[in-house]
Amino acid sequence: MKTFVLHIFIFALVAFASASRDSARKIGSQYDNYATCLAEHSLTEDDIFSIGEVSSGQHKTNHEDTELHKNGCVMQCLLEKDGLMSGADYDEEKMREDYIKETGAQPGDQRIEALNACMQETKDMEDKCDKSLLLVACVLAAEAVLADSNEGA
């Protein structure tokens, strides 16, 4: 029984460490063009918000509008280089396909519904940088809420 409890404890510790590491990671840093987009916008990794900061909404209260805009421009650059955006326009179908591939979501998955809602919420925004950051923030916040509700289930 002690071994079983120890295994549960270790599993919980690893899961917590993994979640903490993910929330500390910078938004967009998993993409191939991350360094290129940072350079194109004369930014360093220190200028980019963390996943945890964005998913919790803290980025909106802890940073100036110019920082928000610059982070959005990096996100737009990444989306455009991956063929998911052209200027301020989404390729919604490609965005869904890439999201499904990246997350392993299946048809009917609430994460896909959240992505669709986030694209709908931001689709009429004209500023491509602000639009991109709002989309990313919306999706990350929805994923955090869904993860919390699944943990409680």
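Here the Cβ of each residue, glycine as well, is placed from N, Cα and C on the backbone.
Sequence unchanged from the original; the noted substitutions are absent.
For S42 (variant position), no same-chain residue 6+ apart in sequence has a C-beta under 8 angstroms from its C-beta. Under its natural variant annotations, Swiss-Prot gives S42 to G the following note: In allele b1, allele b2 and allele b'.
Shown in sequence order, K70, V74 are the residues of the chain, 6+ apart in sequence, with a C-beta less than 8 angstroms from the C-beta of L43 (variant position). Natural variation at this site is recorded by Swiss-Prot as L43 to P, annotated: In strain: P2-35.
Counting every protein chain shown, the number of other Cβ atoms lying within 10 Å of the Cβ of S55 (variant position) is 23. For the naturally occurring variant S55 to L, Swiss-Prot gives the following note: In strain: G-78 and Pi-72-nmq-15.
Under DSSP, H69 (variant position) is assigned to a helix (H, G or I) in the three-state scheme. Taking the Cβ of H69 (variant position) as reference, residues of its chain lying under 8 Å away and at least six apart in sequence are, in sequence order, D127, C129, D130, L133. As a natural variant entry, H69 to R appears in Swiss-Prot alongside the note: In strain: O-98.
Under its natural variant annotations, Swiss-Prot gives D89 to G the following note: In strain: O-78. In the three-state DSSP classification, D89 (variant position) falls within a strand. There are 11 other Cβ atoms within 10 Å of the Cβ belonging to D89 (variant position).
Its own atom aside, the Cβ of M95 (variant position) has 21 Cβ atoms within 10 angstroms in the protein chains shown. The natural variant M95 to I is recorded by Swiss-Prot, whose note states: In allele b1, allele b2 and allele b'.
A simple way to gauge crowding: the CB of N116 (variant position) has 14 other CB atoms within 10 angstroms, across all the protein chains here. Under its natural variant entries, Swiss-Prot includes N116 to S with the note: In strain: BQ-347.
For the natural variant D124 to G, Swiss-Prot gives this note: In strain: O-86. The structure shown keeps the original residue. There are 8 other Cβ atoms within 10 Å of the Cβ belonging to D124 (variant position).
The annotation that Swiss-Prot gives for the naturally occurring variant M125 to V reads: In strain: SC-645. For M125 (variant position), applying a Cβ distance below 8 Å and a minimum sequence separation of six or more within one chain yields A88, K131, L134.
The secondary structure of K128 (variant position), as reduced to three states from DSSP, is helical. Under its natural variant entries, Swiss-Prot includes K128 to R with the note: In strain: P2-50 and P2-68.
Of all Cβ atoms in the protein chains displayed, 25 besides its own lie within 10 Å of the Cβ of V136 (variant position). Under natural variants, Swiss-Prot gives V136 to A with this note: In allele b1 and allele b2.
What Swiss-Prot says about the natural variant V136 to I is this: In strain: O-88.
If you draw a 10 Å sphere around the CB of A144 (variant position), it holds 17 other CB atoms from the protein chains shown. Among the natural variants in Swiss-Prot is A144 to S, noted as: In strain: AR-17f.
Counted within 10 Å of its Cβ, the other Cβ atoms near N150 (variant position) come to 9, all protein chains included. The note that Swiss-Prot attaches to the natural variant N150 to I is: In strain: B-26/a.
Geometry remark: A144 (variant position) versus S55 (variant position), CA distance 6 Å. For the pair formed by M95 (variant position) and N116 (variant position), distance between Cα atoms is given as 10 Å, rounded to the nearest Å.
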